[in-house]
Amino acid sequence: MNSNGHEEEKKLGNGVVGILAETVNKWERRTPLTPSHCARLLHGGKDRTGISRIVVQPSAKRIHHDALYEDVGCEISDDLSDCGLILGIKQPELEMILPERAYAFFSHTHKAQKENMPLLDKILSERVTLCDYELIVGDHGKRLLAFGKYAGRAGLVDFLHGLGQRKLILGYSTPFLSLGASYMYSSLAAAKAAVISVGEEIASQGLPLGICPLVFVFTGTGNVSLGAQEIFKLLPHTFVEPSKLPELFVKDKGISQNGISTKRVYQVYGCIITSQDMVEHKDPSKSFDKADYYAHPEHYNPVFHEKISPYTSVLVNCMYWEKRFPCLLSTKQLQDLTKKGLPLVGICDITCDIGGSIEFVNRATLIDSPFFRFNPSNNSYYDDMDGDGVLCMAVDILPTEFAKEASQHFGDILSGFVGSLASMTEISDLPAHLKRACISYRGELTSLYEYIPRMRKSNPEEAQDNIIANGVSSQRTFNILVSLSGHLFDKFLINEALDMIEAAGGSFHLAKCELGQSADAESYSELEVGADDKRVLDQIIDSLTRLANPNEDYISPHREANKISLKIGKVQQENEIKEKPEMTKKSGVLILGAGRVCRPAADFLASVRTISSQQWYKTYFGADSEEKTDVHVIVASLYLKDAKETVEGISDVEAVRLDVSDSESLLKYVSQVDVVLSLLPASCHAVVAKTCIELKKHLVTASYVDDETSMLHEKAKSAGITILGEMGLDPGIDHMMAMKMINDAHIKKGKVKSFTSYCGGLPSPAAANNPLAYKFSWNPAGAIRAGQNPAKYKSNGDIIHVDGKNLYDSAARFRVPNLPAFALECFPNRDSLVYGEHYGIESEATTIFRGTLRYEGFSMIMATLSKLGFFDSEANQVLSTGKRITFGALLSNILNKDADNESEPLAGEEEISKRIIKLGHSKETAAKAAKTIVFLGFNEEREVPSLCKSVFDATCYLMEEKLAYSGNEQDMVLLHHEVEVEFLESKRIEKHTATLLEFGDIKNGQTTTAMAKTVGIPAAIGALLLIEDKIKTRGVLRPLEAEVYLPALDILQAYGIKLMEKAE
């Protein structure tokens, strides 16, 4: 070891403690030690506390600000290099791990969780000692450091907050409406006081009879449930036994003769249920037995939906659950109950067990948007509270809402033994409960956790081709399937089981592993165990049976802590008929950019393995091959958080941070894949293309092929790669539809006389609810500037030039023949003549026109606003003075330039309209422009933001604010081609049309815009065609070749993006 290594090694046990700034989650405000804990540790002296210094990384969001730590003697610094022990709450970023240090945090690695193995690898490679809070267990067998009660407390407060809003939408005003979310209160005491106030109002004013009885059902009896019940008990309440629930619904409903409720209810009801209330034995002669249920859940039927759910208003889910147990409430059960008019209002899933015991809770929610609505009638998810369905909450970081109290509780316990960790130089120095919590020591796994590599190596997902040296059990003469359930990992029973197998001379292979997701949850594993001698296999079974059923002959060191359940099954033998092994071709795609377009592209590529077995896929890519294509997708973004959010819920997609200006990082990731799909701004494509040429990787973009990229054609060709550009919607699908129509005409010996194309990204009719009938899905500046570009096209042989300032005035009414309900207009889109060259029709077509679509009336209003000066991008004198003015004052400045009194206020539509008329516009035009100006808020007496230096800036600011899509609104894409074909021999003229109409959709709570789909999916199809080697042309190309556009259009249709074609 070099001298620097010796210096690093000396840090361990030096008594200097570091506290990390939490960076993984924006809401994480907890801290392992509060200033008061630090004060006691520092002022107690190193001889007594084991701590000489505490260095705190600065954090503006931590619940206790830096100055409070500094006041008690802590040092504030980003540099923790002097620290031998570093504390956090959640896992730190990998680059924050310093070598030869001790770390303590919740690592979530001891069950070999796949997603956290890179963290463990980093820990081991940096020779770090890791103590996991989750594994610090007291003599009673329970965790010492946990936040369960705080999750329960915050969870129920948050749900009551949402319950008030939901009831109001359903037509009932309740005291819950005044309650805020947990994080809105300065302390737990303040939140409790607010709940008490709600309770007092219920006790004195009552609740509407129409929502009563209001029954809260709590699952489980652990700390989470106790915390939630603690909040519930602040309300006037009565607890009811599960068997008594039906009685609440048969009492006098208090309905008068005219059918109106005449009574109020002055309390709420609670019911605590455990597993015995959720299931019953399949054998009617047998009663519920908890031990039997945990060992053999298959012997029991679920009954919660029959006995409890019909009487539940709010289900507060606090219990652990495993996949081998029946669902508490399935989607089908909820749908059946809904038809019967059940009273279920909402699910408060504090466990945040996604797709777990409550099947339809399909995603975690955020503290600042904690709710979603599931409508079982149409199996749809919504982000609002309006409409039918069940309100669901599943926040996974609830304790941080009471960060002050949670941190105090945590630090009270941690400060009792942090000194031992800070002064530890040898693991043997630690007390037993801390020693058992150390997953690694100086970069080596401790003996209790040596099973982790074994689990990783035998996990088919992680190492399908790298089974451990013992060999797969199916290679042995005698084989069995052993099912183990219990606290296999946190109680280290898995070590004993694997040791027994190996000690007897057997082998094992992990066939299945389902990890318990909480301290109380059990884990479940299936091991294929093999031996070449039947007696050896019998010995293994006997040993495992004794481990599962300890007695005087065999006492497990952990017998008191837990038992495991054991089942023996059959493994397919060598002489049995086996299915032909599936052959898979592995490919990789790197997607650069994590914007809206990325998700549908990533989703398509990640689903290739599934769709490659479908008939249409075999048709396009070859039915003879037995191989399935499996595409591993890497999504790279400058901000890792964006990439992670974009790919959430898509399997086999990896999110990474990548700055394309960092050539080393770009080379690293491009080298790992077969195709790069760049969804970055066009200005970034050249640098990406050069890297692809260097590494001989194909590239796909959805952007126009610019001059810089075109110049790379020969280099790309020499490298044997394809750079496929313009593979989106416009450009993209428009090219492909056009080339198919034109090529079909030429094959039939026809001559294209006229080619016209119209395309627009629009709000759906329901979302076109403003004077412009238009909305922006991103900053409107680009769209407005596009409306000022000059245009050129050919009409009946004449070349028509349109100046940018007259573009909106040139708009003409337009109707799609097959879609007459859409009242549209179009204006020319830049230079249409270049498309005559691209499509090979420049000499034969007398009309070549490409237009942009908008709803009718848009252009007249935009032209008027432009003439009035609302799009003036030069610095405005009033805005540049530094004096803050209101939008109303700015409006007066714009419209009163030529008036005698420039400061004349313009309050309403009528006054604004009159002023516009005075400026030379017609009455109709003025009225519509005035309506738009008022809608945008230009007449409001609020200050113009200081960042607005021009009227154009102010207009864009208001348009972005007022013309944005709300959560449930759909956008729409409409693309329409018309081609007139003349057949010289027959002297007939045919008109061919092709139309694409696509709407955005909401699926599993995720909104995907039509624009994102129609740009992202074609780009992904381009990548797939290159992966499957269906594009043979090399160099820079557009989708103008039949080898691209024919399969691409067919795949688009097979994937659900429909094209309507017609000939007359």
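Placed from the backbone N, Cα and C atoms, the Cβ positions cover glycine too.
According to Swiss-Prot, the mutagenesis experiment T238 to A or D carries this note: No effect on LKR and SDH activity. Swiss-Prot gives this note for the published mutagenesis S407 to D: No LKR activity, but no effect on SDH activity. According to Swiss-Prot, the mutagenesis experiment S407 to A carries the following note: No effect on LKR and SDH activity. Listed in Swiss-Prot is the mutagenesis experiment S458 to A, annotated as follows: Reduced LKR activity, but no effect on SDH activity. For the mutagenesis experiment S458 to D, the note given by Swiss-Prot reads: No effect on LKR and SDH activity. Marked as L-saccharopine binding site by Swiss-Prot on the basis of similarity to another entry: S703, Y704, D730, R830, T852, L853, R854. The NADP(+) binding site annotation in Swiss-Prot covers L729, D730, P731.
Annotated features taken from Swiss-Prot, shown on the structure.
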| residue | record | Cβ neighbours (10 Å) |
| --- | --- | --- |
| T238 | mutagenesis position | 11 |
| S407 | mutagenesis position | 26 |
| S703 | L-saccharopine binding site | 22 |
| Y704 | L-saccharopine binding site | 14 |
| D730 | L-saccharopine binding site | 22 |
| P731 | NADP(+) binding site | 22 |
| R830 | L-saccharopine binding site | 17 |
| T852 | L-saccharopine binding site | 23 |
| L853 | L-saccharopine binding site | 22 |
| R854 | L-saccharopine binding site | 24 |
*Just the number: how many Å between the Cα atoms of L853 (L-saccharopine binding site) and L729 (NADP(+) binding site)?*
14
_Listed recorded positions among T238, S407, P731 whose Cα sits within 10 Å of Y704 (L-saccharopine binding site)_ = P731
*Can you tell me the three-state DSSP label for Y704 (L-saccharopine binding site)?*
coil
*asked:* Below 8 Å Cβ to Cβ and six or more residues apart, same chain only. Which residues does that give for L729 (NADP(+) binding site)?
replied: A702, C759, V973, L975, M1011, T1014, V1015, P1018
*For L-saccharopine, with binders S703, Y704, D730, R830, T852, L853, R854, what's the maximum Cα separation in whole Å?*
22
*asked:* Rank aside, I only need the closest one: which of the recorded positions T238, S407, P731 has its C-alpha nearest to that of R830 (L-saccharopine binding site)?
replied: P731
*Rounded Cα-Cα span from S407 (mutagenesis position) to D730 (L-saccharopine binding site), Å*: 53
_Cβ-centroid neighbours of NADP(+) site L729, D730, P731, 8 Å, sequence order_ = A702, E726, G728, G732, I733, D734, H735, C759, L975, V1015
*Taking just the CA atoms, what is the gap between S703 (L-saccharopine binding site) and S407 (mutagenesis position) in Å?*
50
_Here's one to test understanding: among the binding-site residues P731, T852, R854, whose C-alpha is closest in space to the C-alpha of T238 (mutagenesis position)?_
R854
_Three-state secondary structure, which DSSP defines for L853 (L-saccharopine binding site)_ = strand
*DSSP on D730 (L-saccharopine binding site), three-state: which is it?*
coil
*For T238 (mutagenesis position), just give me the three-state DSSP call.*
strand
*asked:* To the nearest Å, how far is the Cα of P731 (NADP(+) binding site) from the Cα of R854 (L-saccharopine binding site)?
replied: 18
